[in-house]
Amino acid sequence: MAAIGRGRSLKNLRVRGRNDSGEENVPLDLTREPSDNLREILQNVARLQGVSNMRKLGHLNNFTKLLCDIGHSEEKLGFHYEDIIICLRLALLNEAKEVRAAGLRALRYLIQDSSILQKVLKLKVDYLIARCIDIQQSNEVERTQALRLVRKMITVNASLFPSSVTNSLIAVGNDGLQERDRMVRACIAIICELALQNPEVVALRGGLNTILKNVIDCQLSRINEALITTILHLLNHPKTRQYVRADVELERILAPYTDFHYRHSPDTAEGQLKEDREARFLASKMGIIATFRSWAGIINLCKPGNSGIQSLIGVLCIPNMEIRRGLLEVLYDIFRLPLPVVTEEFIEALLSVDPGRFQDSWRLSDGFVAAEAKTILPHRARSRPDLMDNYLALILSAFIRNGLLEGLVEVITNSDDHISVRATILLGELLHMANTILPHSHSHHLHCLPTLMNMAASFDIPKEKRLRASAALNCLKRFHEMKKRGPKPYSLHLDHIIQKAIATHQKRDQYLRVQKDIFILKDTEEALLINLRDSQVLQHKENLEWNWNLIGTILKWPNVNLRNYKDEQLHRFVRRLLYFYKPSSKLYANLDLDFAKAKQLTVVGCQFTEFLLESEEDGQGYLEDLVKDIVQWLNASSGMKPERSLQNNGLLTTLSQHYFLFIGTLSCHPHGVKMLEKCSVFQCLLNLCSLKNQDHLLKLTVSSLDYSRDGLARVILSKILTAATDACRLYATKHLRVLLRANVEFFNNWGIELLVTQLHDKNKTISSEALDILDEACEDKANLHALIQMKPALSHLGDKGLLLLLRFLSIPKGFSYLNERGYVAKQLEKWHREYNSKYVDLIEEQLNEALTTYRKPVDGDNYVRRSNQRLQRPHVYLPIHLYGQLVHHKTGCHLLEVQNIITELCRNVRTPDLDKWEEIKKLKASLWALGNIGSSNWGLNLLQEENVIPDILKLAKQCEVLSIRGTCVYVLGLIAKTKQGCDILKCHNWDAVRHSRKHLWPVVPDDVEQLCNELSSIPSTLSLNSESTSSRHNSESESVPSSMFILEDDRFGSSSTSTFFLDINEDTEPTFYDRSGPIKDKNSFPFFASSKLVKNRILNSLTLPNKKHRSSSDPKGGKLSSESKTSNRRIRTLTEPSVDFNHSDDFTPISTVQKTLQLETSFMGNKHIEDTGSTPSIGENDLKFTKNFGTENHRENTSRERLVVESSTSSHMKIRSQSFNTDTTTSGISSMSSSPSRETVGVDATTMDTDCGSMSTVVSTKTIKTSHYLTPQSNHLSLSKSNSVSLVPPGSSHTLPRRAQSLKAPSIATIKSLADCNFSYTSSRDAFGYATLKRLQQQRMHPSLSHSEALASPAKDVLFTDTITMKANSFESRLTPSRFMKALSYASLDKEDLLSPINQNTLQRSSSVRSMVSSATYGGSDDYIGLALPVDINDIFQVKDIPYFQTKNIPPHDDRGARAFAHDAGGLPSGTGGLVKNSFHLLRQQMSLTEIMNSIHSDASLFLESTEDTGLQEHTDDNCLYCVCIEILGFQPSNQLSAICSHSDFQDIPYSDWCEQTIHNPLEVVPSKFSGISGCSDGVSQEGSASSTKSTELLLGVKTIPDDTPMCRILLRKEVLRLVINLSSSVSTKCHETGLLTIKEKYPQTFDDICLYSEVSHLLSHCTFRLPCRRFIQELFQDVQFLQMHEEAEAVLATPPKQPIVDTSAES
């Protein structure tokens, strides 16, 4: 009703407005023949004189009435549509804006289909529509109607949309704000609408630039989002992506942040610059955030190369505080994090983002406890995927990959305090988020914070920076403590509920616990008396001065109560407290809620009631006194008028509301319940339920009582749920969610029943809330069983009710219940037919609500609501899917198999049709269905049989419709819900999160399935020296060394490999993939259960059959044996389990050596080792490092060795290896560490040099992970003309004590050095060989990438980048030894360095000793959260380059124009296209009027005769308002002279007749301050034009040339067109305008020329003019009569009515 009433009132207003404007009431007789009515209307509209404008207005309004009455039919109307349009368009030329508005309205009603629209456009009415939009003279009514007509044209057929109107809209969009045009937003909205329907015409005219410009102009998030989403929609699909310039247009929104000199408008005054900059920041922030909320935006801003995300993060490293502050706000918004207050105090900032901080919505008058609990208590879903997590994980991974963490460290250490504080909190939030939602391959390097640790520990950097870093680490520790503590309830009511729920569970668990207070000290009584005295209660009556801490202690004292202690002092103590708390005393009750000790006083009050309860009979009298007083207060409150009771009792503002907590405390105890019954408290509360306007009292009642026991408390709750007001019923329903989340005892027995009752509430909001709570409750199987037992009716609740019912199918009991009723078969059919598609809408709507300003329409309202209010970290839990529920058990799986559903879904995925949106939606529906099926092990087997998972992975990486990639990411997350799913994805280089939500601090499970005895293989770290070890936080007490061994195996395909040491000389062409994390294999690397076995086998192998000496000058290095060249072997690494070397001085190896074991070592150095068969022993000293380590330079004494051990493992593994891995974020120099994540070094087998350590030194801060797959034929790299180097495993253990490294701007990659002092090491030449190997790998990965692109990881400290020159054949070191040493000296000793994963196969998911959890002890039955990402996140950001679209595709009615303006031109705004450019080119070639008139007589004649010139270069019959009608009507108008369109009209008029001039007397030039007739100097306005700088008048001697001659008109036309085209340039605009005004003044009849106006309109439709210029041009022609067009209309109406013929061509 409201909507109807509103519509009627608006209509009345509209009518009244027209009457106010003077419209004459023209009667319309609908009983007459429609053709007669129409003829009368058209005659009145077309008549030039004799009909007042207001009468015309009446007739035009009658025209719309007539159309609405009889419909669209040429037969009924008696006129062709062309005839009607020829007459109606005259209304658009009327001088009265009301008539023009009515004409536009009439056209809008007339255009019903494409055929009519084609006719309107053929008659060039679009020129006149554009004219209405351009002109602004208090004519908003007219312009509004014009825009409504434009929208109708888009709706009818956007592909026909004319460029003339597009240019007009774009001009308003570009310049409207400066011109204070009120239609600017409407025009931009229409441009967006058009861009979606016909992107080509918008892109061709530069409309996309207009949209993006307005993004930076608009600070309203709803509008800003709509604008940017238009561009993102075009980027989403390959067919429309061509219209957006790659890497240029979308990146415009970043400009305010990335361009420090950005000025949005050159006209901004200096004084307004700061304000303008703030506005641009805000608008840009909104645009960036909206872009990151869409898949098209994410993929385009994150794609590898020079991406937008790199620009943003790079700017963080530049010390501009204003930009940093703004960017931090952007990042907080992108990750949906609350923004801390601006402060220099970290604690203050931290408290401002504490989830438990007070919020206004938690007040009693608002959402109270229900709102607080929804924020603080976690959702019951433990493993149901939250799609927001998937989205955030992807974004976070992309940002981390591009160096965000290092950027934040730079901001923390180099910014003002308030910025540093914000950056620290953001860093903490992101690390916490990464720990929770990132797969381990994406997060293993996050927790080290090496750069920050380095800065805090190093004395080589400025003190201020070091102190900042140290402070930041302390702050992060406090932040972690806050996260670990979790959100604490703010209100005592919620705290009371949670504590009671915990207490009941604990009591149940510890029912038979032994009393702890058996051994009470003898002096308890004495101590009690001392405390009584010190509490001050007995000393004085200043209640608030009492020691309330001591009072609480006394009341909680074990075994102290009035029953045990008869002491009078204790009774006095109790009486004083009782008096204080009684409502009648008005002491406690009248204190304000925000009083400093308010919470403490209430807590003590609750303890006091418990104390009295425990005192039994002795305390009963006091307790009864208190309770009766509270009842009296309650009755008094409820008896008053509501406003008085609240005002007088101060329920909203005073502690009186906490009396309900006292009642709640009593309701938790059986004795307390009896007391409440005895004092009629329950009866009083029941009476409250039926009273009106007692909402606050009822809220307090519901929130305070304990419902764990069956009794009157539940009766009261039940009554409030059914009998109270709507607001109270809704609150009570919401409170059931609080009880559910607080895990109140036996909720499934009684809570579910109450919720089912609420489903039938007449208020839809309440039933919907109950349904939502039931959905959450069913996450718990006990609740689901209880619900199925009740068999509720859910069909009346729409789609949500249906989805809840589908949950029944997930357990056999529910399946059989529904199957018996034939429900399952019906649903299968429905889902196949329509619900699979509906499911896509449901999910995308939820995601839109969570991510954008979109709000779901309420109660069937079609109006799309938007909200500027920012949602706090919303959740989008995956809706229930029929197939996903069926696959939870074997019966359901069998049913899906029998129905052949999966095969069809797989077919849709394998052969998608991406050209139609319906097909794209069908593909999404199939993906979601398959994902839900794959979310259980049963269903996953079905997907495996179809082998469809690789197809989904392919779509995720390569699909050209970018939103499909997003859907695939979500769907692959569903497949990763089970361990089996994770393992399958792992084989395809996708890593998944392997924990559920109940693990708040997830520990990485051990993936090593083959590990027989996990505990025995937990390695530990080698102690470097006492100083470094003691400085390590939480270091292991017992440190033992470990060793790394290379395992070679001639049997291909027998086990997984991790090849670090590669023979570079072998011929092979492995395939490389850039990875952001180690690649995980299905089966991990085999450890040996017994460390003794390993020790023996390794020691048995220490013979040296193939030693090869190499001097430091040997250019080729130690060549490997010919055997190693010819045989294809697989090299694997193994981390030896911990072996304690400290118990013996040395090892004595067993002398027998197995034949299959080889040791291949190449030595370099000046120490000679005999090439004998003896096996050197490894002594303890060989592995110990002295404290003077690093003082001598023995770089030549390095050695390389290869220990070769045979190992047999499982035979079904893929062959994978890691050739080069620099992917620790830590500075990787570590002690000889061996951890689950660590490959350790090859043992140095020399016995002579006791200071020799291991040769493994690779340092890096961020990751370039490279893995390659070995083919069975070969496993070595080929590298011509290169050293044969046995390479070191990057990041493996090290031997240097280190200081922290101070980094330069983190955006610059710095080397961490490969040199060290007196332990065996790679030479610098080896380092270059190593680097070259890396470069070649990168080139094979991305042949098209430049050196910097290929090598520069987003890391800030990448190994081997700019500091080493990367040239294939000429290695030049830019590092001096001293710089090597300096770099090494900085390295940090962060604990996590030792725990950073290296080995891809075995140790992917490992962290540290504390992370070692066997999969056996891990919660196996619990599903994971359902989140997976590719190991290399860039895999899903690759987009095929589509060239920018060509401008040759012009709408059909512009063919002639397209031919005319075919070339190129300069100086135009982008987006105008070739048409625009060439018109300049041609028009500049014309001779100016001055040149023609200055030429001699014969030249002028020749010029005119040779060109057959009309003065109009682009004129055709099709693009002229006048000539097109002649062509259509097929007759000539009466006034031939009016149209000088063809040369024949004046061809026979001799030149001398009007220019009586001899050859010897040329035209005289009369100087004036203007040049030419126009008064415009072409020398100034157009570079290169050949015009006179003098002024001319058309004179013969002193006689003016007659201006009514054809020749004169030609010249004037040329001059007008030349000046008009010059106006499209912003140079000398004023000069050109002056020239046109001069012509207007001297030759006004020049502009009364329809063909000239059509030509000008044609130029306006094909060239870009600024809005002021368009307005100026339109106003030149504004007072023109256009008589010939009236004559055409009269000719139409003069012809007798003829039978209309349907135009079939137009229809086609």
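Yeah, the Cβs are placed from backbone N, Cα and C, and that goes for glycine too.
Substituted residues are absent from this model; it holds the original ones throughout.
Features reported for this protein in Swiss-Prot:
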type    : residues                           : note
MUTAGEN : Lys274 to Gly                      : Abolishes deubiquitination by USP9X and increases interaction with MTOR. No effect on interaction with SIN1
BINDING : Asn543, Arg572, Arg576             : ATP binding site
MUTAGEN : Thr1135 to Ala                     : Impaired phosphorylation by RPS6KB1, leading to increased activity of the mTORC2 complex
MUTAGEN : Ser1235 to Asp                     : Mimics phosphorylation; decreased activity of mTORC2
MUTAGEN : Ser1235 to Ala                     : Impaired phosphorylation by GSK3B in response to stress, leading to increased mTORC2 activity
BINDING : His1515, Cys1520, Cys1523, Cys1651 : Zn(2+) binding site
MUTAGEN : Thr1695 to Gly                     : Reduced GSK3-mediated phosphorylation, reduced interaction with FBXW7, reduced FBXW7-mediated ubiquitination and increased stability
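Taking the Cβ of Arg572 (ATP binding site) as reference, residues of its chain lying under 8 Å away and at least six apart in sequence are, in sequence order, Leu538. By a simple count of nearby Cβ atoms, those within 10 Å, the most crowded of the recorded positions Asn543, Thr1695 is Asn543. In this structure the C-alpha atoms belonging to Cys1523 (Zn(2+) binding site) and Thr1695 (mutagenesis position) are separated by 19 Å.
Candidate binding-site residues: Cys1520, Cys1651. Fewest other C-beta atoms within 10 angstroms, Cys1651. Close to the recorded ATP site, the chain also has Val537, Leu538, Lys541, Trp546, Phe573, Arg575, Leu577, Tyr579, Phe580: residues not among Asn543, Arg572, Arg576 whose Cβ is within 8 Å of the site's Cβ mean position. A helical conformation is recorded for Lys274 (mutagenesis position) in the three-state DSSP classification.
Here Thr1695 (mutagenesis position) is positioned 23 angstrom away from Cys1520 (Zn(2+) binding site), judged by their C-alpha atoms. In the three-state DSSP scheme, His1515 (Zn(2+) binding site) is classed as coil. A helical conformation is recorded for Arg572 (ATP binding site) in the three-state DSSP classification. The record assigns Asn543, Arg572, Arg576 to the ATP binding site, and the maximum Cα to Cα distance across that set is 14 Å. Annotated pair His1515 (Zn(2+) binding site) and Arg576 (ATP binding site), C-alpha to C-alpha distance, rounded: 104 Å. Taking a C-beta cut-off of under 8 Å and a sequence gap of six or more, Arg576 (ATP binding site) has these contacts in its own chain: Val537, Leu538, Lys541.
Taking the recorded positions Lys274, His1515 in turn and counting surrounding C-beta atoms within 10 angstroms, the largest count is reached at His1515.
In the three-state DSSP assignment, the secondary structure recorded for Thr1695 (mutagenesis position) is coil. With Lys274 (mutagenesis position) as the anchor, the candidate recorded positions are Asn543, Cys1651, Thr1695, and the one with the nearest CA is Cys1651. In the three-state DSSP reading, Cys1651 (Zn(2+) binding site) counts as helix. The DSSP secondary structure for Cys1520 (Zn(2+) binding site) is coil.
Its Cβ placed at the centre, Cys1523 (Zn(2+) binding site) has 21 other Cβ atoms within 10 Å. Put simply, Thr1695 (mutagenesis position) is 25 Å from Cys1651 (Zn(2+) binding site) when counted between their Cα atoms. Here the CA atom of Asn543 (ATP binding site) lies 105 Å from the CA atom of Thr1695 (mutagenesis position).
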